[in-house]
Amino acid sequence: MHPQVVILSLILHLADSVAGSVKVGGEAGPSVTLPCHYSGAVTSMCWNRGSCSLFTCQNGIVWTNGTHVTYRKDTRYKLLGDLSRRDVSLTIENTAVSDSGVYCCRVEHRGWFNDMKITVSLEIVPPKVTTTPIVTTVPTVTTVRTSTTVPTTTTVPMTTVPTTTVPTTMSIPTTTTVLTTMTVSTTTSVPTTTSIPTTTSVPVTTTVSTFVPPMPLPRQNHEPVATSPSSPQPAETHPTTLQGAIRREPTSSPLYSYTTDGNDTVTESSDGLWNNNQTQLFLEHSLLTANTTKGIYAGVCISVLVLLALLGVIIAKKYFFKKEVQQLSVSFSSLQIKALQNAVEKEVQAEDNIYIENSLYATD
C-alpha cells in the first residue's frame with residue numbers, strides 16, 4: 001500500500017465528523033433559532049460561539065447532559081426543543097446586530113473522533129425604518145357677505161305739556177344752644193409725710209410791716225413758729241381783725257399768697273406749696289426711675305463680665321491641666337529611661353567587678 005493513502009486515512013479518522021454548515025439571517029429584535037438535530041443515542045452536547053474546535057467547545061455558551069441544560073452563559077440563549085427527541089436547536093431572544101457571527105453545534109458521541117459538528121452562520125441586520133407619510137388636511141373657510149337693508153320708520157308723538165308753577169317756600173329753622181356750664185372737680189390729696197432726699201437752701205427775706213392805728217388800742221401780734229427746713233408745711237398765720245399786725249413772709253418765694261379784704265383781714269393760700277410738693281414728687285419719681293434703669297444696665301453688664309470670667313477660668317484650667325498631663329507623661333517616660341540606664345550601668349559595673357584570683361600555691 002502506498003504511504004500517501006495511509007496518511008490520508010489517518011487524517012480523516014483523526015478529524016471530527018462534520019455534518020455541514022447552515023446560514024441563518026434575521027432582523028434585530030425578534031428571536032432567531034439556529035437549527036441542530038442528531039440521531040442515535042441521547043448524549044451530551046454544547047453550543048460554541050465561534051468555529052468548531054478540534055476537541056471541545058472552547059467558548060461554550062450552552063451545555064447539556066443529554067436531557068437537561070447544565071450551563072447557560074446568557075439567559076437569552078435557550079433550547080426550546082425536546083432534548084429527548086434529539087432537538088438541540090438554539091434560540092436567541094432579543095437579538096442584536098452584535099449577535100452576528102459563527103456558531104457551532106457539537107454533539108458528543110462515544111468513541112474517539114466521533115463528535116458531530118454543525119456550523120451555523122448568523123447574520124443580524126438592523127430593523128428597517130418605515131417612513132409613514134403625514135397627510136395634513138387644511139379646512140377651507142368660505143366667507144359669504146350678505147347685506148340686508150331694512151327701511152326704518154320712527155314716529156314720535158309730540159305732546160305739549162302745560163307749564164305749572166309751584167311756589168316753593170323754604171324755611172330753615174335756626175336753633176342755637178350754647179351751654180356755658182363748666183364743672184371742674186378738683187380733688188387734691190396732699191401727703192402728710194414727704195421725704196425729700198435733697199436739701200435745698202432758699203434765701204428768705206423777712207419783711208416786717210407795722211400798721212399804726214389812729215387810736216391807741218392794745219395790739220396783738222401773731223408770729224409764725226420757726227420750723228425746720230425738712231418740714232413740708234410752712235407756718236400759717238391765722239386771720240386777724242386787729243388793726244395792727246406784724247407779718248413775716250418770704251418775698252423771693254412764690255409759695256405764699258396773701259389777700260386782704262376791706263376789713264384788713266389777711267388770708268394765706270397754700271396752692272403754691274402744693275404745686276411745689278407735686279413738682280418735687282415728680283422729680284423724685286424721675287430720679288428713682290433713672291436710678292432703677294442704671295441699676296438694671298449695671299447688673300446686666302456685671303453678669304456678662306462674670307460669665308466671661310468663668311469661661312476664661314474654665315478654659316485656663318483645661319489648658320493647664322493638659323499641660324500638666326503632658327509634663328507628667330514626659331517626666332514619667334524620662335524616669336523610665338533613667339531607670340533602665342541605671343540598671344544597665346549596674347549590670348556593667350557588676351561585670352567589671354568580677355575578677356579571677358590566681359592561687360599563689362599552684363600545684364604541679
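Cβ atoms here come from the backbone N, Cα and C positions, even for glycine.
When pLDDT values are averaged over the domain 'Ig-like V-type' (21-121), the model yields 94. Taken from Swiss-Prot, the feature domain 'Ig-like V-type' covers 21-121.
Among the sequence features in Swiss-Prot, the mutagenesis site ASN114 to Ala is noted as follows: About 60% loss of Chikungunya virus entry. According to DSSP, ASN114 (mutagenesis position) is assigned to coil rather than to any helix or strand.
Quoting Swiss-Prot on the mutagenesis of ASP115 to Ala: About 25% loss of Chikungunya virus entry.
Following the DSSP three-state reduction, the secondary structure of LYS346 (mutagenesis position) is helix. Non-local contacts of LYS346 (mutagenesis position) by the CB criterion (under 8 A, 6+ apart in sequence, same chain) are absent. According to Swiss-Prot, the mutagenesis experiment LYS346 to Arg carries the annotation: Complete loss of ubiquitination; when associated with R-338.
The annotation that Swiss-Prot gives for the mutagenesis experiment LYS346 to Arg reads: About 50% loss of ubiquitination.
There are 20 other Cβ atoms within 10 Å of the Cβ belonging to ASP115 (mutagenesis position).
Within 10 Å of the C-beta atom of ASN114 (mutagenesis position) sit 13 other C-beta atoms, taking all shown protein chains into account.
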